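Taken straight from Swiss-Prot:
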- ASP63: active site (ACT_SITE)
- LYS34, GLY35, GLY36, VAL37, GLY38, LYS39, THR40, THR41, GLU245, ASN272, ARG320: ATP binding site (BINDING)
- CYS283, CYS286: Zn(2+) binding site (BINDING)
- GLY38 to Arg: Abolishes ATPase activity (MUTAGEN)
Amino acid sequence: MSSTAVVHGDDLMEPTLQSILSQKTLRWIFVGGKGGVGKTTTSCSLAIQLAKVRKSVLLISTDPAHNLSDAFGQKFGKEARLVDGYSNLSAMEIDPNGSIQDLLASGDSQGDDPLAGLGMGNMMQDLAFSIPGVDEAMSFAEVLKQVKSLSYEVIVFDTAPTGHTLRFLQFPTVLEKALAKLSQLSSQFGPMLNSILGARGGLPGGQNIDELLQKMESLRETISEVNTQFKNPDMTTFVCVCIAEFLSLYETERMIQELTSYGIDTHAIVVNQLLFPKEGSGCEQCNARRKMQKKYLEQIEELYEDFNVVRMPLLVEEVRGKEKLEKFSEMLVHPYVPPQ
């Protein structure tokens, strides 16, 4: 699947992300890594390159820090919006902890809780929240539903730092647990709850318990279907971003092992913030740091010899704004050549 470049007579993996751009069957691309390693810059740059070869690209940030707006210098929200200067690249920032009530409501904006005053409070919400991760799972499912209906050719996820990155793989199970709990409640108290809710004007959007269950079931189906796609290497790949330091390398190895255990394809690593001091440079710190980075780079190349390892330099300025991102993105496909 990945193209190769011949160097000194040996077959080595090409040190670029060209294989991802060339793989036209890809629909989902995840970009993940430890905090502060340049994930957002990498995902924005990859999306810019994809926009050159694909009809429509959507870049989604699921990181609560939401750095896409800062990177492009343009405000994004929970609705997909075209990135200034592009006709086929859109971006959106979603809150992975969106309210479950918002998700279950069918657009009804009534602020009154129909169960308030009955001593039940936010019973449905409390019930759902009692299952760890259900809120995030439903939020993610809702986004996937929206994304599917928008029919973008390829979707790039700028994910939250490593700990949260792979949570989406557990979401179908989480939603099944929530459904089982709500189904049990419905079979025991359904008629009574529906009559109480009916008297109080129903749930938001005029739904009853059964409709609420159907809504959750459809979200679960969506997320299960997409999860199947996530495990198909023709449709999904994961780009790991790191820096040449021990902790980042350790996190990357842990993440790759976890991705492999879930059956998710990963064959590309972007190593950011590399120093290339000029020969004879008198900068002690630069030379010492470069020596350390070389050691970890060698380990990365040894561990991941069948990966596309992309080496990106540490730049003197922040990579912010369309022009700088475009310049940076070129180095993902044309390897950086350090000045002598």
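Note that Cβ sites are derived from N, Cα and C of the backbone, with glycine treated the same way.
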CYS283 (Zn(2+) binding site) versus LYS34 (ATP binding site) - Cα distance in angstrom: 28
Cβ-based isolation winner (fewest other Cβ atoms within 10 Å) among the recorded positions ASP63, GLU245: GLU245
THR40 (ATP binding site): tally of other CB atoms within 10 A of its CB: 23
Cα-to-Cα gap, GLU245 (ATP binding site) vs GLY38 (mutagenesis position), nearest whole Å: 14
Of the recorded positions listed as ASP63, CYS283, CYS286, the one whose CA lies nearest the CA of THR40 (ATP binding site): ASP63
Surrounding CB atoms that lie within 10 Å of the CB of GLY36 (ATP binding site), all protein chains: 11
GLY38 (mutagenesis position) to CYS283 (Zn(2+) binding site) - Cα separation in whole Å: 24
